[in-house]
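Shown next, in structure tokens, is the structure this report addresses.
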Amino acid sequence: MFFTHSDMLLLSKRIKKLPKNVDEELRGWNWSEPPVYTRSLSQVSISEMVYCSTLRNVYLKVKGFRGEIGRQILQGSLIHTIYAIGIEAIKRFIYSRESIDGSTLRTLMGDEFYSLLKDLREEEGIYAKVLWDHITNIYSAELDRVRSKFTNLTRDSLVSQVVPFYVEFPVDGSLLGLTNLRVDAFIPHLPLIAEMKTGKYRYTHELSLAGYALAIESQYEIPIDFGYLCYVTVTEKEVKNNCKLIPISDSLRSEFLDMRDKAQDIMDKGVDPGIAKDCESDCMFYKVCHP
């Protein structure tokens, strides 16, 4: 998730070696034709379709239930927030400072973090600092590398070389019956979508990549053949990444569309799909389903 120019080149080489055989009927730009087309006027959020195997959380939300936000969800939200703010700060400082180098960037990032620290609890601050320093170290070194290789770069070109991706990339999902979306990271040069997860692996995380790919295809009419799924763990000492390149295959696209149709059906008809057999205690609605 902390992409550099070298990372981008390695991913590009991997992608070139993999097959890209996607049925045109399953491209997002075919949103006006089945199976991508949806008759429903309801818009469903991709994030609401990844936690419950029966999608009962969608039903409960329609009925007005509010789930409990547990520790794991809060920690995941913190990591996502610090990640997005940190990457944005790197870009902002490069844009705002002429002839900035890695050492200056480290100083500025340190000052920026301590201005954020006042809004965090002590435990949150520990994990946030580890992640913030991780981001700072990577892109301070990358800034020095780019400056040593290129001269007379515009600030915009410098930013694009140091941080070659967007965070919280907005996507309009309305043509697919989805809400407005935000992709954790988007590398336009490849193109590649990336999602950061902080819990354990779920197959539905791969399905969500298919949803984002379809939505981008519907809006921009460019093919998205791969996604990057990264499980990020932040401890008190380090940041660990476990990332996997995911082909956005026909089967993955079809499964996502089936899941979307089911979610919309639940929203439109208000039919309870029943309690899942694989409920997890950290689910927001666990106490609703298991009082």
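Any Cβ shown, glycine's included, is placed from N, Cα and C.
Here the original residues stay in place, and none of the substitutions has been built in.
Under a cutoff of 8 A between CB atoms, and with a sequence separation of 6+ in the same chain, the neighbours of Cys52 (mutagenesis position) are Val58, Ala276, Cys279, Cys283, Phe285. Under mutagenesis, Swiss-Prot gives Cys52 to Ala with this note: Nearly wild-type protein.
What Swiss-Prot records for Cys52, Cys279, Cys283, Cys289 is [4Fe-4S] cluster binding site. Sequence-distant neighbours of Cys289 ([4Fe-4S] cluster binding site) (same chain, six or more apart, CB under 8 Å from its CB) are Arg56, Ile275, Ala276, Cys279, Cys283, listed in sequence order. Taken residue by residue with DSSP, Cys289 ([4Fe-4S] cluster binding site) is part of a helix.
In Swiss-Prot, the entry for mutagenesis Tyr59 to Ala states: No effect. The structure shown retains the original residue. A C-beta separation below 8 Å, combined with a sequence spacing of at least six in one chain, links Tyr59 (mutagenesis position) to Ile266, Gly270, Val271, Asp272, Pro273.
Close to His80 (mutagenesis position) in the fold, though at least 6 residues off in sequence, lie Asp184, Met196, Thr198, each with a CB less than 8 Å from its CB. Secondary structure from DSSP puts His80 (mutagenesis position) in a helix. Looking at Swiss-Prot, the entry for mutagenesis of His80 to Ala says: No exonuclease, endonuclease, or DNA unwinding activity.
Swiss-Prot documents Glu195 to Ala as a published mutagenesis change and attaches the note No exonuclease, endonuclease, or DNA unwinding activity. Here Glu195 (mutagenesis position) comes close to Val183, Asp184, Ala185, His205, Ser208, Leu209, Tyr212, Gly227, Tyr228, Leu229, Cys230: these same-chain residues lie at least six apart in sequence, with C-beta atoms under 8 angstroms from its C-beta. Taken residue by residue with DSSP, Glu195 (mutagenesis position) is part of a strand.
DSSP gives Cys283 (mutagenesis position) a coil state; it is part of no helix or strand. The annotation that Swiss-Prot gives for the mutagenesis experiment Cys283 to Ala reads: Wild-type exonuclease and DNA unwinding, reduced endonuclease activity.
In sequence order, Tyr51, Arg56, Asn57, Ile275, Ala276, Glu280, Phe285, Tyr286, His290 are the residues of the same chain, not among Cys52, Cys279, Cys283, Cys289, whose CB sits within 8 A of the CB centroid for the [4Fe-4S] cluster site. Taking each Cβ in turn and tallying the other Cβ atoms within 10 Å, the top scorer among the recorded positions Cys279, Cys283 is Cys283.
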